[in-house]
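Shown next, in structure tokens, is the structure this report addresses.
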Amino acid sequence: VHLTGEEKSAVAALWGKVNVDEVGGEALGRLLVVYPWTQRFFESFGALSTPDAVMGNPKVKAHGKKVLGAFSDGLAHLDNLKGTFAQLSELHCDKLHVDPENFRLLGNVLVCVLARNFGKEFTPQVQAAFQKVVAGVATALAHKYH
């Protein structure tokens with residue numbers, strides 16, 4: 001992912017304020033509610049039958065935290081996203097058989113959650129930088145599929 005110095009600074013500044021536990025759970029929960037077909041990868045998580053059940057599910061929250069932890073690692077290695085996510089790409093491709101389109105969907109949901117959480121601070125410029133990052137992460141996670 002190619003970001004300008006200004007974009008890298010904007011991403012780092014905002015990400016430093018992100019509560020990974022809360023935002024991760026909300027982003028994954030929203031993915032499962034907005035795109036219900038993604039729930040098939042999380043059948044072991046139990047109750048996912050209603051939006052409230054999904055958003056309140058402790059396993060969804062815990063996995064969302066884990067996902068955002070990996071995303072944080074990616075932010076520390078923006079110049080080597082494919083290497084950073086190589087093992088996760090292989091896991092999601094070979095063992096979990098996740099549709100790589102889901103990575104793009106989750107990235108876009110994450111951007112929505114950041115906008116909701118940060119309001120005016122999430123300027124169009126900050127959004128543009130984050131869109132580049134989530135697109136780069138989605139591409140890196142889909143790398144083993146090609």
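Quick reminder: no glycine exception, Cβ is built from N, Cα and C everywhere.
What you see is the original sequence, not a version with the noted changes.
In the predicted model, residues of the domain 'Globin' (2-146) average a pLDDT of 87. Sequence annotations record features per position, and here Swiss-Prot assigns domain 'Globin' to 2-146.
Listed in sequence order, the same-chain residues six or more apart from GLU6 (variant position) with CB atoms under 8 A from its CB number zero; the list is none. Reduced to three states, the DSSP call for GLU6 (variant position) is helix. While the structure shown retains the original residue, Swiss-Prot records the natural variant GLU6 to Lys with this note: In one allele.
Quoted from Swiss-Prot, the note on natural variant SER9 to Ala is: In one allele.
The heme b binding site annotation in Swiss-Prot covers HIS63, HIS92. Secondary structure from DSSP puts HIS63 (heme b binding site) in a helix. The Cβ of HIS63 (heme b binding site) has 17 neighbouring Cβ atoms from other residues within 10 Å, across all protein chains displayed.
Where Swiss-Prot documents GLY69 to Asp as a natural variant, the accompanying text is: In one allele. Classification of GLY69 (variant position) by DSSP places it within a helix. Listed in sequence order, VAL20, GLY24 are the same-chain residues at least 6 apart in sequence whose CB falls under 8 Å from the CB of GLY69 (variant position).
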Spatial neighbours of SER9 (variant position) that are distant in sequence (at least 6 apart) but have CB under 8 A: none
